[in-house]
Amino acid sequence: MDPGQQPPPQPAPQGQGQPPSQPPQGQGPPSGPGQPAPAATQAAPQAPPAGHQIVHVRGDSETDLEALFNAVMNPKTANVPQTVPMRLRKLPDSFFKPPEPKSHSRQASTDAGTAGALTPQHVRAHSSPASLQLGAVSPGTLTPTGVVSGPAATPTAQHLRQSSFEIPDDVPLPAGWEMAKTSSGQRYFLNHIDQTTTWQDPRKAMLSQMNVTAPTSPPVQQNMMNSASGPLPDGWEQAMTQDGEIYYINHKNKTTSWLDPRLDPRFAMNQRISQSAPVKQPPPLAPQSPQGGVMGGSNSNQQQQMRLQQLQMEKERLRLKQQELLRQAMRNINPSTANSPKCQELALRSQLPTLEQDGGTQNPVSSPGMSQELRTMTTNSSDPFLNSGTYHSRDESTDSGLSMSSYSVPRTPDDFLNSVDEMDTGDTINQSTLPSQQNRFPDYLEAIPGTNVDLGTLEGDGMNIEGEELMPSLQEALSSDILNDMESVLAATKLDKESFLTWL
């Protein structure tokens with residue numbers, strides 16, 4: 001008989017009230033009533049009697065080795081002994097017959113859930129994978145007639161999802177059970193109550209029973225658990241599958257999810273904010289429907305959004321009002337005193353905060369020294385050199401060597417910077433000589449590194465500039481206010497093409 005096809009041995013008798021002993025070397029633990037028996041290994045050959053010697057006679061070793069190599073190199077011509085077909089082996093009928101679907105019910109069982117100790121029993125771990133389908137047989141066993149038997153038969157025909165992983169050892173066993181291992185490291189379990197051993201983990205049966213009893217819990221208790229965890233977010237709905245598993249539907253995105261949306265940290269934060277708001281709470285004993293809780297959560301979110309919009313609108317109104325006040329202050333300046341240093345300093349100081357706060361996107365305040373045409377262009381557009389027929393701006397350049405800006409204007413208007421000529425030095429300039437110096441370029445701009453102003457573009461028809469006037473006036477003393485203002489201008493990071501200074 002083939003050693004791999006021996007029937008399982010009969011379990012050894014055990015005394016009442018004593019735990020089963022450790023299985024012997026080379027054999028599995030004994031099997032109790034209704035439990036599968038582990039496969040036994042072939043018995044070791046008996047030793048010869050005393051005084052007898054066993055003599056092995058072998059032929060030519062080289063011939064035997066050549067035969068082995070020929071069998072591998074030339075498998076077609078080699079004399080390979082044929083194996084015994086599966087049909088000729090002494091296998092039970094259930095090995096060739098797959099189980100029928102009706103055999104899972106209790107009504108199809110003929111032995112009322114018990115099996116004899118000598119009946120060959122097939123467990124999924126020790127049976128052919130081709131004859132048994134995964135998940136087709138629940139923790140029962142097969143008899144030669146293909147009927148499910150075993151103590152694990154349940155009164156219902158419901159098929160549960162089986163776990164495909166081993167339960168860790170730290171999970172406690174039921175009362176009266178003990179886990180042990182064979183010499184080969186395979187685990188088995190001892191039942192001290194029935195004085196039996198088995199390969200099946202009793203914790204799996206406990207988990208399956210818990211899964212069976214979980215859907216049968218009263219709906220009132222389930223509703224209490226759901227209400228205790230809080231209402232669902234707006235647009236979410238809780239549903240249940242046919243197997244009793246809970247899932248969640250998002251009506252906004254038309255999606256479903258197994259994860260509870262109330263566990264999302266974003267929803268928890270919004271719920272905390274809504275709870276901290278001074279909202280009138282209902283009486284503690286009054287029942288609250290889940291729909292009312294959802295509406296309350298949505299109303300709190302809407303109130304927060306409305307409050308945020310109101311704050312943004314109020315901020316925008318304050319910014320527009322500040323700009324309007326600055327424009328009115330610039331319009332009310334007398335044109336006769338527009339060229340005074342105080343007025344120029346006021347215009348420069350009022351222009352910088354607006355550009356820094358608005359990120360350089362708002363219209364700069366027009367300088368009082370500008371002409372009427374430039375003042376109108378500055379008020380109506382974001383760039384004083386756009387939307388004009390006389391001034392043209394260069395395209396955006398990213399390879400410019402200047403570090404202050406990527407935009408430049410090829411030509412500066414003649415009367416654009418003529419109003420700041422009094423701010424260059426501390427020298428006293430006679431007011432009567434001011435009209436004759438309207439076209440004079442300010443000296444303090446030449447002293448700033450990085451400006452590189454092309455003075456040739458500022459020459460007019462009646463402009464006569466001497467050579468000494470083109471030299472930078474570093475030797476002249478500059479006032480501290482002018483230096484502070486220009487440092488703030490150069491340090492600004494957001495003064496691009498809307499800047500009141502033009503970088504060439």
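Any Cβ shown, glycine's included, is placed from N, Cα and C.
Within 10 Å of the Cβ of Ser61 (mutagenesis position) there are 8 other Cβ atoms, across all protein chains. Record note (Swiss-Prot) on the mutagenesis of Ser61 to Ala: In YAP-4SA; prevents phosphorylation by LATS1 and LATS2, promoting retention in the nucleus; when associated with A-109; A-127 and A-164. Prevents phosphorylation by PRPK4; when associated with A-109, A-164, A-397.
Where Swiss-Prot documents Val80 to Ala as a mutagenesis experiment, the accompanying text is: No change in interaction with TEAD4. Reduced interaction with TEAD4 and transforming ability; when associated with A-84 and A-85.
The annotation that Swiss-Prot gives for the mutagenesis experiment Val84 to Ala reads: Reduced interaction with TEAD4 and transforming ability; when associated with A-80 and A-85. Classification of Val84 (mutagenesis position) by DSSP places it in coil, neither helical nor stranded.
For the mutagenesis result Met86 to Ala, the note given in Swiss-Prot is Complete loss of interaction with TEAD1. Around Met86 (mutagenesis position), the same-chain residues six or more apart in sequence whose CB sits under 8 Å from its CB are Phe96, listed in sequence order.
In the three-state DSSP assignment, the secondary structure recorded for Arg89 (mutagenesis position) is coil. Looking at Swiss-Prot, the entry for mutagenesis of Arg89 to Ala says: Complete loss of interaction with TEAD1.
Here Swiss-Prot notes a mutagenesis experiment, Lys90 to Arg, with the remark: Nearly abolished lactylation.
A mutagenesis experiment is reported in Swiss-Prot for this position, Phe96 to Ala, and the note states: Loss of interaction with TEAD1.
The mutagenesis experiment Ser109 to Ala is recorded by Swiss-Prot, whose note states: In YAP-4SA; prevents phosphorylation by LATS1 and LATS2, promoting retention in the nucleus; when associated with A-61; A-127 and A-164. Prevents phosphorylation by PRPK4; when associated with A-61, A-164, A-397.
One mutagenesis experiment catalogued in Swiss-Prot, Ser164 to Ala, is accompanied by this note: In YAP-4SA; prevents phosphorylation by LATS1 and LATS2, promoting retention in the nucleus; when associated with A-61; A-109 and A-127. Prevents phosphorylation by PRPK4; when associated with A-61, A-109, A-397.
If you look up Swiss-Prot, you'll see 171-204 marked as domain 'WW 1', on the strength of sequence analysis.
Under its mutagenesis entries, Swiss-Prot includes Trp199 to Ala with the note: Loss of interaction with ERBB4, loss of transcriptional coactivation function toward CTF and reduced interaction with PRRG4; when associated with A-202. Trp199 (mutagenesis position) is surrounded by 18 other CB atoms, counting those within 10 A of its CB over all protein chains shown. Trp199 (mutagenesis position) falls within neither a helix nor a strand when secondary structure is assigned with DSSP, and so counts as coil.
Positions annotated as domain 'WW 2' by Swiss-Prot: 230-263.
The Cβ neighbour count for Trp258 (mutagenesis position), using a 10 Å radius over every protein chain in view, is 8. Quoting Swiss-Prot on the mutagenesis of Trp258 to Ala: Reduced interaction with PRRG4; when associated with A-261.
Under its mutagenesis entries, Swiss-Prot includes Ser397 to Ala with the note: Loss of phosphorylation by LATS1. Loss of phosphorylation by PRPK4; when associated with A-61, A-109, A-164.
Among the mutagenesis entries in Swiss-Prot is Tyr407 to Glu, noted as: Enhanced interaction with TP73.
Each residue of the domain 'WW 2' (230-263) gets a DSSP state, and the totals for helix, strand and coil are 3 helix, 13 strand, 18 coil. Taking DSSP states H, G and I as helix and E and B as strand, the domain 'WW 1' (171-204) has 3 helix, 13 strand, 18 coil. Ser61 (mutagenesis position) and Val84 (mutagenesis position) are 28 Å apart (CA-CA, integer value). Under the three-state DSSP scheme, Ser61 (mutagenesis position) falls in the helix class.
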